[in-house]
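As structure tokens, the structure follows; a few thoughts come after it.
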Amino acid sequence: MQNQMEWDSDSDLSGGDEVAEDGWFGGDNGAIPFPVGSLPGTAPCGFVVSDALEPDNPIIYVNTVFEIVTGYRAEEVIGRNCRFLQCRGPFTKRRHPMVDSTIVAKMRQCLENGIEFQGELLNFRKDGSPLMNKLRLVPIREEDEITHFIGVLLFTDAKIDLGPSPDLSAKEIPRISRSFTSALPIGERNVSRGLCGIFELSDEVIAIKILSQLTPGDIASVGCVCRRLNELTKNDDVWRMVCQNTWGTEATRVLESVPGAKRIGWVRLAREFTTHEATAWRKFSVGGTVEPSRCNFSACAVGNRIVIFGGEGVNMQPMNDTFVLDLGSSSPEWKSVLVSSPPPGRWGHTLSCVNGSRLVVFGGYGSHGLLNDVFLLDLDADPPSWREVSGLAPPIPRSWHSSCTLDGTKLIVSGGCADSGALLSDTFLLDLSMDIPAWREIPVPWTPPSRLGHTLTVYGDRKILMFGGLAKNGTLRFRSNDVYTMDLSEDEPSWRPVIGYGSSLPGGMAAPPPRLDHVAISLPGGRILIFGGSVAGLDSASQLYLLDPNEEKPAWRILNVQGGPPRFAWGHTTCVVGGTRLVVLGGQTGEEWMLNEAHELLLATSTTAST
């Protein structure tokens, strides 16, 4: 049986009594975290559905926001392809020359290949005034066939002087409009009383095939379209699918294990991770001791446990002991782990987590110089013991390099300092899942300047981001704030510079102050958080900076949060615990490692700890 569409005119977009004090629909108990004040003012979101089974993808539905912002009534656009928005005025036949043809071609290619498109394009209202349309087109499949395309459109004013728009007489516009409307089938002349094909689908199909494919921000906007979609977007299971598709299965699994996650619900989790409204610093103390005292060790998180290995002791003595801090305990304290066959002592090395409870250490500076060996430790083994991995064709020995893990099985190492003192620019990969692991240098047509003290961060499925470090510039070395990315899913991966397109940073800066030995972590959705490290001048090392490399035009922004941050934070002493807590060890003096004091950055309300 066909479902009568509940049209926007019956939906109260003002929210009425259901609008919470913070301006979000429903507050903590509601389901649509969408700021009412921005609709349709500063950030109006249009919603368009086209029929992929008909030639030229004709529009079959637009929401009220689309009508208000563009000036086109629904009955004027139903049955047309949405490319008319690229023409200045309702009667112009050609695309305006200022519309980026490259973006148009990319969008056409995505539609033809049935893949998702994201981009920003110059569009025009009915009166000819320009506006920027940041849109996302998502193909909807049923039994492996694309049936519809869903478009979520974020409109903003375009500050472009195009001169007077082509005008028509006041009598001409209604006459042509009536002529166009009369050519439509009677059932399509008034969408508010007609039937929309998408609403003939069952709730299950809409939720699983359509809503679950959107981002948290998009689904929040979709919930404002009509009553039926409003009710569907209140379902916590729908939001879980949205978060899983956006953030990945592993991130979703980690969030599910956070204490209180079930109580708080996916709606609020999605909102807090998107807006960072609940992000806050907290200082806490732990028991136990790490003796002998040391610096330049490496820390890594395994679930709720923080592991430190090695470090530089008195008189530059390399250390090779292992300590664990269990933050899941009611009274966390540092404990020494008795392990057999420990690696040679070292500092300036990296310690990373691979599958489950396994840790991998690489390189560093030891008693007899630089190292390039690899050791694995299973923290949950009984008893735990280190095991050397004799990887074939290893990279040259190094220290102060950067590393990360991919897919839980692959170790990636980049840069660092060689025995000669020269800085390195190579990138190597070691697959630890192989029976006989072998190092492989990733061949690239171009490499960023050689550096040490930088960070490698994994985001998306198989992408890595490099930031900062002490980089070589001619015969000199300078702190860097450059950003480079590499997609390892490509047949021929290559480093690509990320250029900042403006920002909200003070003083008109396009990037955070240059630094090395800083902290860089990947947040759900692929955003990168940067802070800490060695920063020159009067710039604060504790200021948080956020970058989304997935954006078409990435731009840095400052993240201001509650609570008192640490004065210092170093990359080798900071780690993400449980996916929702960023723990900084020490951080008050920058020299003495007071490991009984720590700071944590809580990324969501439910992560508040009792320690």
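Counting starts with 1 at the first residue shown.
Backbone N, Cα and C define each Cβ position, glycine as well.
Quick look at what Swiss-Prot annotates:
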DOMAIN    35-114  domain 'PAS'
DOMAIN    118-158  domain 'PAC'
DOMAIN    196-242  domain 'F-box'
MUTAGEN   LYS283 to Arg  No effect on the recruitment of ADO3 to the cytoplasm; when associated with R-335; R-410; R-463; R-472 and R-553
MUTAGEN   LYS335 to Arg  No effect on the recruitment of ADO3 to the cytoplasm; when associated with R-283; R-410; R-463; R-472 and R-553
MUTAGEN   LYS410 to Arg  No effect on the recruitment of ADO3 to the cytoplasm; when associated with R-283; R-335; R-463; R-472 and R-553
MUTAGEN   LYS463 to Arg  No effect on the recruitment of ADO3 to the cytoplasm; when associated with R-283; R-335; R-410; R-472 and R-553
MUTAGEN   LYS472 to Arg  No effect on the recruitment of ADO3 to the cytoplasm; when associated with R-283; R-335; R-410; R-463 and R-553
MUTAGEN   LYS553 to Arg  No effect on the recruitment of ADO3 to the cytoplasm; when associated with R-283; R-335; R-410; R-463 and R-472
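Features recorded in Swiss-Prot, as mapped to the structure shown.
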residue : record               : Cβ contacts under 8 Å, 6 or more apart
LYS283  : mutagenesis position : GLY563, GLY564, PRO566, GLU597, ALA598, HIS599
LYS335  : mutagenesis position : GLY288, PHE323, VAL324, LEU325, ASP326
LYS410  : mutagenesis position : LEU429, LEU430, ASP431, LEU432, SER433
LYS463  : mutagenesis position : THR485, MET486, ASP487, LEU488, SER489, GLY526, PRO549
LYS472  : mutagenesis position : LEU423, PRO449, SER450, ARG451
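Neighbour density for LYS553 (mutagenesis position): within 10 A of its CB lie 10 other CB atoms from the protein chains shown.
According to DSSP, the domain 'PAC' (118-158) comprises 0 helix, 33 strand, 8 coil. Look at LYS553 (mutagenesis position): DSSP puts it in coil. Over the domain 'PAS' (35-114), the average per-residue pLDDT in this prediction is 83. The DSSP breakdown of the domain 'F-box' (196-242), given as helix, strand and coil counts, is 35 helix, 0 strand, 12 coil.
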